[in-house]
Structure formats: C-alpha cells, structure tokens
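Here you go, one structure.
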Amino acid sequence: MAAPSGRSQSSLHRKGLMAADRRSRILAVCGMHPDHQETLKKNRVVLAKQLLLSELLEHLLEKDIITLEMRELIQAKGGSFSQNVELLNLLPKRGPQAFDAFCEALRETRQGHLEDLLLTTLSDIQHVLPPLSCDYDTSLPFSVCESCPPHKQLRLSTDATEHSLDNGDGPPCLLVKPCTPEFYQAHYQLAYRLQSQPRGLALVLSNVHFTGEKDLEFRSGGDVDHTTLVTLFKLLGYNVHVLHDQTAQEMQEKLQNFAQLPAHRVTDSCVVALLSHGVEGGIYGVDGKLLQLQEVFRLFDNANCPSLQNKPKMFFIQACRGDETDRGVDQQDGKNHTQSPGCEESDAGKEELMKMRLPTRSDMICGYACLKGNAAMRNTKRGSWYIEALTQVFSERACDMHVADMLVKVNALIKEREGYAPGTEFHRCKEMSEYCSTLCQQLYLFPGYPPT
C-alpha cells in the first residue's frame, strides 16, 4: 500500500485537531461542575467505604447517568469497595447533571446521610458564588408549569428556553445584592448586631419522601425549594446545615442538637427552615407523625438555648396549616391578574385538622407560607410559591430592607399569584402568606458588610 502523501497527512492532521477540538468543547459543556468534582473528591474515602450500590445503580441507570455497559463494568469489580471506587471514577465524566442526580439517588435509596455530607461540603466550598446572568421574562410558553406575574418571571438569560425555566435543576438565577457601607453606617446602631462571620448557623430541613399509614404524598418540587434556600442562606453569609427525609423523632432530636451547637455562642443570628407536609401547629415527619411547632420554638427559646439569647432567630415554615384551598374572591373594579400556570399541589395532610397552640418567644420572627387553616401551594417543577417569593425578595432587598418589611413584600407577591391547573381544585386558587414577630429591634442582614 502506498504511503499517504504530504497533502493527505496534512488533511488527516487537521481532521484530528478538529475532532480533538470538538471533544474539548463537548467536555466544556457537558463536564461536571468543578465544585461538584471537588465535593466528591473530598468525600471519596467515606463514599468508597459506605456506598450501597445494588439499588443505587438502578436509579442512576434510570436517570441516564450511567449506561448498561457501565453498570456491568462496575459490577464486574471484586468487592464493594472496588465497585464504589469505579463508580466514583465515572461520575465526574457523566455531565453537569450527574452530581444532582447522584444526590437524588442517594436520597431515594435511603442513603440520605451521604447526601447531607456532600451538600454540607458543597456549601463550604461555595463561599462566593459567581454572579449569573439574570433578567426578567415578559412572556412564557404555556408548557411552563407555574410562573409569577410576567414582569416578575426569572430566567437564565435573554435566550433561555422553557426547559431552563422548569427543569427543577436548582435556582435559575440567584445573586444577593450587597449592602453599601453608607447604608450600614446609617442603620446598624438601631438594629440587631449582625457582624459575625459567618452571620450565624442556618438549618434547612426538607421532607420529600413519606412512608407510614398516613396518606402523605411525595412532595414533588420540594428539592427545588431546598436547593434554593441553601444557596440563598449561603450567599447571605450563613453556615448552612441540611437535613433530608427525617421522621418526627429524628427532626426533634436533630433540631435539639442544632440548637445546642457551640458555634451559636460566637455568631449573631440563627435561621431554621422547615419544608414538609403539615397541619395547623405541626409539621409531618416522613413517618407520618407530627412534630409540634411549639416544640421547635421551645428548643430555641431563652431558657433552652442561652447561646442565642437576645439574638434574632428566623424561622420559615413551608407547610400547610390546614386543608382548605383558598378559592379567592372577585375584586371589585380590579385589574386582571396574570395567572400562575402550574402543576399545583397542596402540602396538606389528609387527616383531621389538629389544633396546637403557638407560644410567644422573644427575638423571633417566623414566616408562614399560608394562613391558619389553609393549604400551601407548591409547583411540581418550580417549587413552592412562598419559597420562590422569599428568595426573590431577600436576594434583591436584604441590602437595604429589614426582615419584617421584606416579609411584607413577600406577602404582596403571594397575594398576586393565582393557580393555573384546569380541571383540578387548584385552578385559580389563591394563597396568602403571613408572619409573626417578637423581634425587639430592626433586623437587617447587611449582606456582604463588613467585607471579609
């Protein structure tokens, strides 16, 4: 066979370079985020020792993270440790969605403690998130499940598609505006002290998968709320702790452990966010048993949590407080409000309403997704109305507005929303959030100030 000519060799070389360039560009688009890779690396030994793969691999296969050939390659390794190592070698090469899908699979296979470990590490790594392009959309395709009024609709960029709006992969755009030195100097003397680094500890507890005899459904969209809040609190300067799918007893025990952490002594505030099904005065564990909110507040009161005495404590409750859907009333001579097209669901439990008293505590403020007796609305793709509004307001106005006033703005956003789910009880439904406060001073979060 004749040797290739110089021209042929040059052509082959160019084609090889083009192919390499294509592979490079594909990896740039499809590779795992560096923070996710670093998170897996930092927990590699623990994961290699503790992962239980038999069911986990099926979940990853279903999510198109691994192929049948990859599953066979992993299973061909001798011993669980070697199999786990092989999976950990593959994951960083399986695209930008692989980390989130892996975390979800851990949760679905009752390995939530490993997911918590990964998310806590990720929060520690992401001290400062780079700003993302963010603007507001004025029109949305009908296929989007739920939206704010058009002028409030967040999107990724000017050419965002409908998939980027409701794929549930996390907050579409989140950037907290920093407080200016001038604003801080003008307000800090009349407000709670908020200067510690971190500002305080934050706990985000999200129950999504329920078992037991209660008729409590999977909280589709709950993962979006969790991811959004973890990101928001991190950007506001908090050290975030995460918990998933806890029984009522586990919630009580872990909330108590969180309240007793020594770090509260040297920080200036505390945040607790609880996301679950609920009734008036209580929230459900994944076992269908109730944890009374009275008990939650008791754990952080002045008697039981002296480390937080005279410090502001913020609570956010995304759960129903009853099972009544607010049908709303016609507004006299009112403007036509844009509907919120969506796959609406309710966080109400399917049992008789339980009445529980809510105690008054000092230096606390608690935001509720809905009024007493009512159900809270949650979109199966975008997450709950309340958490979406809370995130929008806090990211935009924490720089120049105190928390109580921000919660008033959250109320205003929730008031404008209207469900869109033709043929269901949630079509044209309404929701009204509220808050109660025993704060004794103005509570400014002063994001980004003083500079670290």
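Positions of Cβ are set from backbone N, Cα and C atoms, glycine also.
Unsubstituted: the structure retains its original residues.
Got these off Swiss-Prot a minute ago, pasting:
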- His277: active site (ACT_SITE)
- Cys320: active site (ACT_SITE)
- 32-121: domain 'CARD' (DOMAIN)
- Cys320 to Gly: Loss of function (MUTAGEN)
Mean pLDDT, the domain 'CARD' (32-121)?
91
Within 10 Å of the Cβ of Cys320 (mutagenesis position), how many other Cβ atoms can you find? Include all protein chains, please.
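Counting Cβ neighbours of Cys320 (mutagenesis position) within 10 Å gives 29.
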DSSP helix, strand and coil counts for the domain 'CARD' (32-121)?
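Going by DSSP assignments, the domain 'CARD' (32-121) contains 69 helix, 0 strand, 21 coil.
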Tally every other Cβ atom lying within 10 Å of the Cβ atom of His277 (active site).
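Taking all protein chains shown, His277 (active site) has 28 Cβ neighbours within 10 Å.
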Give me the CA-CA distance between Cys320 (mutagenesis position) and His277 (active site), in Å, as a whole number.
6
